[in-house]
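Input: a single structure, listed below in structure tokens.
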Amino acid sequence: MARNPFRMFPGDLPYYMGTISFTSVVPVDPSQRNPTTSLREMVTTGLIFNPNLTGEQLREYSFSPLVSMGRKAIFADYEGPQRIIHVTIRGRSAEPKTPSEALIMMEKAVRGAFAVPDWVAREYSDPLPHGITHVGDLGFPIGSVHALKMALDTLKIHVPRGVGVPGYEGLCGTTTIKAPRQYRLLTTGVFTKKDLKRTLPEPFFSRFFNQTPEVCAIKTGKNPFSTEIWCMTLGGDSPAPERNEPRNPHSLQDWARLGVMETCLRMSRRGLGSRHHPYHSL
């Protein structure tokens, strides 16, 4: 699996801009068990050769995609099974940007993330966003009308308010969640702080989490036993240590926040409604 783009590595641009996420489908190829590597390379190629970005902008900004597989899906108008794919792209910049500047740049990057053939664009009933149609392998391959509709319906751009601060390395953890017996087919593999805000009471949320909506968990895998594996992330309060220096231990409050996020994530994936709030009594 590709490296986690929610962690900082040496050489990464320091300032975090936001994330682009969408869900689509690709045909199931029996000879290729894990297509995430090739799909990630296609998305990266489409972002690099995006006609809306100049060479100077490509040096000033970086976009790191993460591709994970979902469950299989069968459509009535298509022969053969297909695989649901979740794509998340994280953007960074060399200089601090305002939220409006970051949003404009993320919208430009979206136009290079898809590879839509002409016949799919012609058969699609609704108008396409400007500049999103590209012919060839430059971007995520859209091979059918329902794949394009799914990608556009689930397309989200997350730009936090505090994009002018360095993206310090935060606390990461994984959790395994049993999939519910019945749930909607088109489910995005992203869990945001907006979802936390809907689950937690306002005083509790304000005391433990920032108000900026950003991605805090993403589904990274699904095993044959109908369970999902999610990677949860929390922004760090202090910069990451330099090389060969000891790491600063995370506080007990950070570990408590990670546990709260895991509980809310489990509730969301099991389909519990707004009446189930285990933290309202605190």
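Here the Cβ of each residue, glycine as well, is placed from N, Cα and C on the backbone.
Fair warning: this is a prediction, and the values are worked out from it, not measured in the lab.
DSSP assigns Leu258 (mutagenesis position) to a helix in the three-state reduction. For the mutagenesis of Leu258 to Gly, Swiss-Prot gives this note: Loss of antiapoptotic function; when associated with G-265. The structure shown keeps the original residue.
For Leu258 (mutagenesis position), the count of additional Cβ atoms within 10 Å of its Cβ stands at 19 [all protein chains shown]. For the mutagenesis experiment Leu258 to Pro, the note given by Swiss-Prot reads: Loss of antiapoptotic function; when associated with P-265.
Under its mutagenesis annotations, Swiss-Prot gives Leu265 to Pro the following note: Loss of antiapoptotic function; when associated with P-258.
The annotation that Swiss-Prot gives for the mutagenesis experiment Leu265 to Gly reads: Loss of antiapoptotic function; when associated with G-258.
Among the mutagenesis results in Swiss-Prot, Leu265 to Ala has the note: Complete loss of binding to the elongin BC complex, CUL2 and CUL5 proteins. Complete loss of inhibition of sumoylation and antiapoptotic function; when associated with A-258. The residue drawn here is the original one. Under the DSSP three-state reduction, Leu265 (mutagenesis position) is assigned to helix.
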Rounded Cα-Cα span from Leu265 (mutagenesis position) to Leu258 (mutagenesis position), Å: 10
